[in-house]
Amino acid sequence: MGDEDLIELKFRLADGTDIGPSKYSQFMTVASLKEKIIAQWPKDKENAPKMINEVKLINGGKILENNKTLSEARSLITIGELPGIVTTMHVVLRPPLFEKKKEKLQNDPPRKSHCVCCIL
């Protein structure tokens, strides 16, 4: 793999801190890139993601799909067009869906099944 196959990326977290920059193969999938981001997540940050489905990568206003490679995403957006330029991608965390549902059920009072209709 030559240098022309590598893309230099850094990842901007929601609080403004960065992961990287590092070089990645343009043939790497977005899903494996997310796994690397999770592995490099700063240890001092709260709410670190555990699964790739909790991470969204945004570049050029587009959310990158897990099954695409970086070279496929390059055709949709501008990634590393100029040599020596570091491309910044934004990292957005999405809490797992089942946690939201569990939290909502715990916070909501139990519903009573009686009618509140009034017929006049």
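Placement of Cβ uses the backbone N, Cα and C atoms for every residue, glycine included.
Keep in mind the model shows the original residues, not the substituted ones.
Feature annotations, courtesy of Swiss-Prot:
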- 7-72: domain 'Ubiquitin-like' (DOMAIN)
- C117 to S: Loss of prenylation and membrane localization (MUTAGEN)
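The Cβ of C117 (mutagenesis position) has 5 neighbouring Cβ atoms from other residues within 10 Å, across all protein chains displayed.
According to DSSP, the secondary structure content of the domain 'Ubiquitin-like' (7-72) in residues is 17 helix, 23 strand, 26 coil.
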